[in-house]
Amino acid sequence: MLYHLFVNNQVKLQNDFKPESVAAIRSSAFNSKGGTTVFNFLSAGENILLHISIRPGENVIVFNSRLKNGAWGPEERIPYAEKFRPPNPSITVIDHGDRFQIRFDYGTSIYYNKRIKENAAAIAYNAENSLFSSPVTVDVHGLLPPLPPA
């Protein structure tokens with residue numbers, strides 16, 4: 001299913017993002033002077049299952065999760081430098097059941113162990129001065145996308 005996700009908004013997914021699902025987030029532009037840009041994968045109960053915070057000013061990408069009214073867990077960080085290539089950066093997230101696999105522009109994968117074992121029902125996109133276009137497209141499907149009709 002294809003969604004158009006505008007900055008400072010979220011989309012409710014038609015079907016849960018669950019194990020064996022893939023979400024491909026694609027931007028039509030890259031703002032090299034952009035600031036902190038965040039994508040959150042949210043459960044139906046609004047728990048943040050996967051928090052991806054891209055912070056170019058700190059040269060870091062942070063991964064985390066938290067219960068709706070809980071505290072953030074320990075941050076997991078990787079360097080930001082050279083993760084995105086203009087003009088059309090992308091982020092791909094694969095749910096493997098016990099962990100998420102995250103790829104930036106089809107580069108090396110990062111693995112984030114799930115701390116909250118729920119399915120995502122929505123994806124949120126937040127920024128004041130986004131690195132990416134508004135909207136971004138979000139394509140959510142199974143590991144093998146359905147074949148077109150014959």
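Placed from the backbone N, Cα and C atoms, the Cβ positions cover glycine too.
The noted changes are left out; the structure has the residues it started with.
Swiss-Prot has this to say about the protein:
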{"type": "DOMAIN", "residues": "9-141", "note": "domain 'Galectin'"}
{"type": "BINDING", "residues": "H51, R55, N64, E75, R77", "note": "carbohydrate binding site"}
{"type": "MUTAGEN", "residues": "R55 to A", "note": "Completely abolishes carbohydrate binding. Loss of toxicity towards C.elegans"}
{"type": "MUTAGEN", "residues": "W72 to G", "note": "Completely abolishes carbohydrate binding"}
{"type": "MUTAGEN", "residues": "P146 to G", "note": "Reduces the stability of the tetrameric structure"}
{"type": "MUTAGEN", "residues": "L147 to S", "note": "Reduces the stability of the tetrameric structure"}
{"type": "MUTAGEN", "residues": "P148 to G", "note": "Reduces the stability of the tetrameric structure"}
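Cβ environment of E75 (carbohydrate binding site): V62, F63, N64 lie under 8 Å away, each six or more residues apart in the same chain. Set side by side, the recorded positions H51, R55 differ in how many other CB atoms lie within 10 angstroms of their CB, and the most is found at H51. Annotated pair H51 (carbohydrate binding site) and W72 (mutagenesis position), C-alpha to C-alpha distance, rounded: 10 Å. R77 (carbohydrate binding site) counts 15 other C-beta atoms within 10 Å of its own C-beta, drawing on all protein chains shown. Break the domain 'Galectin' (9-141) down by DSSP state and the numbers are 3 helix, 73 strand, 57 coil. Same-chain residues with CB within 8 A of the center of the H51, R55, N64, E75, R77 CB atoms, the carbohydrate site residues themselves not counted, are I52, S53, V60, I61, V62, F63, E76. Of the residues the record lists as binding carbohydrate, namely H51, R55, N64, E75, R77, the two whose Cα atoms sit farthest apart are 14 Å from each other.
If you count neighbouring Cβ atoms within 10 Å for each of the recorded positions N64, W72, the highest count belongs to N64. Cα separation, R55 (mutagenesis position) to R77 (carbohydrate binding site), rounded: 10 Å.
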